Amino acid sequence: MQIQSFYHSASLKTQEAFKSLQKTLYNGMQILSGQGKAPAKAPDARPEIIVLREPGATWGNYLQHQKASNHSLHNLYNLQRDLLTVAATVLGKQDPVLTSMANQMELAKVKADRPATKQEEAAAKALKKNLIELIAARTQQQDGLPAKEAHRFAAVAFRDAQVKQLNNQPWQTIKNTLTHNGHHYTNTQLPAAEMKIGAKDIFPSAYEGKGVCSWDTKNIHHANNLWMSTVSVHEDGKDKTLFCGIRHGVLSPYHEKDPLLRHVGAENKAKEVLTAALFSKPELLNKALAGEAVSLKLVSVGLLTASNIFGKEGTMVEDQMRAWQSLTQPGKMIHLKIRNKDGDLQTVKIKPDVAAFNVGVNELALKLGFGLKASDSYNAEALHQLLGNDLRPEARPGGWVGEWLAQYPDNYEVVNTLARQIKDIWKNNQHHKDGGEPYKLAQRLAMLAHEIDAVPAWNCKSGKDRTGMMDSEIKREIISLHQTHMLSAPGSLPDSGGQKIFQKVLLNSGNLEIQKQNTGGAGNKVMKNLSPEVLNLSYQKRVGDENIWQSVKGISSLITS
């Protein structure tokens with residue numbers, strides 16, 4: 001199909017929008033033609049496409065003048081293809097501009113992958129903006145809207161279509177394995193859609209194999225990005241669970257403007273997290289389904305920065321804490337509807353007890369001190385629930401931990417050590433600084449929860465980046481503990497062996513897949529290089545390998561919400 005063939009039927013503004021889009025896409029991706037051999041597959045790159053600009057140009061001559069990035073061009077192609085699909089749902093699948101572009105992209109495919117150039121990277125980042133401008137130009141042409149109103153409509157329409165596409169794709173269990181020192185570990189991420197007793201998922205408003213992505217910020221019916229995360233080891237001929245917890249996005253439907261709906265939505269999300277927590281405890285779930293009123297302890301660890309200076313996360317934390325408080329009044333029994341093995345909805349009775357923390361882990365919190373005071377006002381109360389009123393490091397633990405230790409369990413030493421470490425961190429405000437370990441308090445709270453048979457749950461705003469790094473830090477320490485029978489000291493960088501474990505976990509924990517599930521591209525936004533360098537957190541030192549660091553970062557910097 002010739003691009004020129006549809007120019008005559010488009011308005012001048014539509015033509016201008018398309019020309020800009022065409023230039024961005026084609027100049028960025030460089031359509032392949034003429035002579036030359038495609039380069040070999042880039043190390044650790046995940047497959048996709050390639051291209052050139054001028055007839056007769058060859059890869060060798062072209063690449064000599066281009067600075068390569070760390071991103072696979074194939075990954076950029078997949079991202080752009082998905083964005084074109086979203087635009088097509090807004091403009092119509094037969095839109096000539098998008099059809100032509102899609103055809104050109106198909107023609108551009110070659111078998112081998114290579115690192116993208118900086119120009120191609122910039123083009124991929126700009127594509128979404130240009131597609132929205134194209135939609136705005138079409139809207140302005142067809143409906144006669146003012147430019148600003150047309151652009152606002154286009155941005156909302158594109159976002160809604162993208163959220164729908166991400167939600168409606170299959171949400172399936174992610175399972176990866178890694179081996180270290182002869183031990184075989186399995187990391188499993190189970191989405192809400194696959195939390196099943198029978199043929200259907202357990203939730204009253206069924207997911208039906210789909211999900212709720214992190215960008216669905218007005219959803220008041222489901223928790224965002226809800227998964228059960230597990231790490232197990234295969235030994236003595238069977239699989240042994242080393243850790244299990246629930247991960248999700250913030251409970252606040254923060255783009256819902258109606259205060260009442262926002263409150264109802266936060267409670268609904270909290271109920272889904274409690275339902276998932278109950279599902280993670282099969283024996284407790286069976287008792288509840290048999291009609292028994294069961295007590296459910298949950299340690300919720302928010303990872304947001306409790307400040308409204310940037311991003312309004314302070315209000316989101318308030319919404320989340322209010323939801324937990326409304327469901328966990330002393331002695332309060334709540335009723336949850338769960339779909340049983342026959343597919344019927346059944347009411348179960350639970351007495352939820354939630355120790356609700358919030359620990360800022362980004363640069364705003366750990367480098368600039370934003371939100372620390374607000375977070376610690378919640379954390380003090382939650383620590384008293386967990387460890388008792390005497391938080392001196394040398395004091396005997398009380399609270400939930402004291403009750404657990406009174407049984408003299410097999411994991412007495414691990415529980416006691418974790419409790420002491422948490423008290424030390426709290427006393428010295430170590431969680432207010434990076435100190436070589438941004439997640440030092442959050443990670444230990446989750447581990448301690450699991451060790452005392454409570455359910456750990458953790459979340460950031462989206463449930464994918466900070467939440468994903470928390471997931472990886474937990475699994476790194478869990479595997480290290482299994483290997484060495486020792487807990488790391490708070491604020492310590494992993495040694496070479498610990499770094500090897502961390503590297504394997506980062507690439508095989510399922511977090512890259514969850515990020516792609518939510519945005520269309522794999523990569524963790526917490527991996528960044530800021531200027532001045534003093535603002536950077538300690539991830540590069542903790543990971544210990546630049547290539548792994550770049551792989552974990554992925555194409556996150558090219559994705560805009």
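From the backbone N, Cα and C atoms, a Cβ is placed for every residue, glycine too.
Residues as originally present; substitutions not included.
Taken residue by residue with DSSP, CYS460 (mutagenesis position) is part of neither helix nor strand, so it is coil. Taking a C-beta cut-off of under 8 angstroms and a sequence separation of 6 or more, CYS460 (mutagenesis position) has the following same-chain neighbours: GLY249, VAL250, GLY302, LEU303, LEU304, VAL361, ARG466, THR467, MET470. Record note (Swiss-Prot) on the mutagenesis of CYS460 to Ser: Loss of activity.
According to Swiss-Prot, the active site annotation covers CYS460.
Under mutagenesis, Swiss-Prot gives LYS525 to Ala with this note: Decrease in activity. For LYS525 (mutagenesis position), the same-chain residues 6+ apart in sequence whose C-beta sits under 8 angstroms from its C-beta are ASP465, SER556, SER557. LYS525 (mutagenesis position) falls within neither a helix nor a strand when secondary structure is assigned with DSSP, and so counts as coil.
Non-local neighbourhood of LYS528 (mutagenesis position): ASN536, LYS553, SER557, each in the same chain, at least six residues away, with C-beta under 8 Å from its C-beta. Looking at Swiss-Prot, you'll find the mutagenesis LYS528 to Ala noted as follows: Loss of activity.
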